[in-house]
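Quick look at what Swiss-Prot annotates:
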| type | residues | note |
| --- | --- | --- |
| DOMAIN | 45-219 | domain 'Helicase ATP-binding' |
| BINDING | M58, P59, T60, G61, G62, G63, K64, S65 | ATP binding site |
| MUTAGEN | K64 to M | Loss of ATPase or helicase activity |
| DOMAIN | 246-391 | domain 'Helicase C-terminal' |
Amino acid sequence: MKKSPLPVQNVQSSDKNVAGKEALVKLLRWHFGHADFRGKQLEAIQAVVSGRDCFCLMPTGGGKSICYQIPALAKPGIVLVVSPLIALMENQVMALKEKGIAAEYLSSTQATHVKNKIHEDLDSGKPSVRLLYVTPELIATKGFMLKLRKLHSRGLLNLIAIDEAHCISSWGHDFRPSYRQLSTLRDSLADVPVLALTATAAPKVQKDVIDSLNLRNPLVLKSSFNRPNIFYEVRYKDLLDNAYTDLGNLLKSCGNICAIIYCLERTTCDDLSVHLSSIGISSAAYHAGLNSKMRSTVLDDWLSSKKQIIVATVAFGMGIDKKDVRMVCHFNIPKSMESFYQESGRAGRDQLPSRSVLYYGVDDRKKMEYLLRNSENKKSSSSKKPTSDFEQIVTYCEGSGCRRKKILESFGEEFPVQQCKKTCDACKHPNQVAHCLEELMTTASRRHNSSRIFITSSNNKTNEGQYSEFWNRNEDGSNSNEEISDSDDATEAANSVTGPKLSKKLGLDEKLVLLEQAEEKYYERNKQVKKSEKNAISEALRDSSKQRLLDALTRVLQLLACVEEIDSQKGSEFLENECYRKYSKAGKSFYYSQIASTVRWLGTASRDELMTRLSSVVSLAREQEPLEEPLLATEPVENIEEEDDGKTNTVESRVDEPTQELVVSPILSPIRLPQVPSFSEFVNRRKIKQNTLIDKSSEGFDDKKPAKIMKLQ
């Protein structure tokens, strides 16, 4: 029910009393139902209401939105809120409207008539909207900036609040170039106070945000980063028999809780979700590889508690306000302490006891290092996130000290270990953690012939030639196809064969010689390091790929309600054979990438697309249907005689034995094609054939026939 605006009017009756604590608390209780302000909320509100710039650093769940929602009620006019995500704007506007507060948002997803209605209200003599949420991209447009200037000239723009302000800094873990353009707000709207809010910002990020926004003598407020209601724990994959099983047992032991599981790769999200569902845990995968309709369904099911667990890439979570999340699990190591803190902080927003669990694996660490190094090489000029930031989270996992202390120290906050009060595994079970670290050291030394497992030992090339498909924030934002970073071996192979730039002036024979030499050099180098064996596609890999496709196809068939029309087993075998035929000679990396691409295609395919691609399997299933009915007869067959060229073959069935059900399945014998010769083999065979023909022609043919044969050849 819409609340009466009387308390707001009473507060506005006296400008002197607008920033008073009593009036502000009255607004808080009336509109939001809270007894009092928390942390630095009151100081931030009083600063911006009095017209002063403010930089406010509050932990996730600390109530940052109150800092600009109360000022919108305390004074007439409009508060402009800049938000990075449309989902965040939608959620907050919906919540405010339910409380009777006039709020709107402008985005590209809205219908034209809705946007026109909002613009008409802004142009009216007395706009009804109190909070207007916009994206940084909209502010960058000339038309909207002109509208803001008009509102300002009419005295209707009270405050500019920039949520998730760390996005403006290239030092931050969530840098967005569009945020960088917000510095123009100070030039155009000089006397409007600016409130910058963030939950995660290291000291260098804080300074960068303040400088970039041109904040003038801002009040800098920093709440403690400590989340005392969260228990921090690290589990070591290298010491577990099966990380999937361990996670499943952990979730079962916690009961029917709401949780988020973050994964580095989309395929891991799919596989882990299937595993959890198979053991009776209600879960769903969420990532940009799914179409928008499926993502929306999964999100709604999780928010409404129809789904217990959501397994997602790290793009998920910003702007999602679900207070009863009891556990956040990182199934792969995050890229920085900032990322880990923000993501784990999505647990326990209701201040009730919650849990953060990080599954640490040496191989996962190597993958993340590989990703960060590639990112630095590609974006050395714009990206300021060196691998040194990654060292903090590695130390968090590989160190034996208090986890909470390491988190807070990374943000420049001193924290006595005694205050942890056994709210992390290192303080609660120090001997057990120390034993695990010793065992991890031994295991890593045995596997990698090195006694060092810290990041400084990562410069070796142990992960070369491995396939990987890393999550990319930009790709998730644009819903584009995911890139697969193929192995260095595959790239080298392509460069080796196609490396020589063949001039058009060269003759055919010279080009053939150059290509032949390049190929021989490549294959000779491969023989030396045995890369050909390393890159071979084993039967075990094919079996695991079939199982992966089977799981994905089964899930999609259930969603599309076409289980009866397509045999999931035969469909998965068909798709795997398709990938194997195309990429068996290219090697394991290309083959596995194609399998991953097929799994992602299954997640986005429509019913018609699925039926078209698997048409042979569908038609095969339909052909088999009429054959199955007669075979279910239970009457025994006595004697069947067949005559063939005068010979009688008798097929007897014993009446006293139970009749076995006959199953007729088409024999799909694989078509064995001749092996494709390499380029060198092809050239050599060609020369041998030419020499043979010349020898034969010299025995009994005249001089013209060899030339004719060669011409035909």
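Note that Cβ sites are derived from N, Cα and C of the backbone, with glycine treated the same way.
In this structure the noted substitutions are not present, so the sites keep their original residues.
Long-range Cβ proximity for G63 (ATP binding site), meaning a same-chain Cβ under 8 A and a gap of 6 or more residues, is found for R38, G39, Q41. Taking the mean position of the Cβ atoms of M58, P59, T60, G61, G62, G63, K64, S65 as the ATP site, the remaining same-chain residues with a Cβ inside 8 Å of that point are G39, A199, S223. Over the domain 'Helicase ATP-binding' (45-219) the predicted model carries a mean pLDDT of 88.
The two recorded residues, M58 (ATP binding site) and K64 (mutagenesis position), show a Cα separation of 7 Å.
The Cβ of P59 (ATP binding site) lies under 8 Å from the Cβ of A199, S223, S224, F225, N226, R227, G345, each of these being in the same chain and 6 or more residues away along the sequence.
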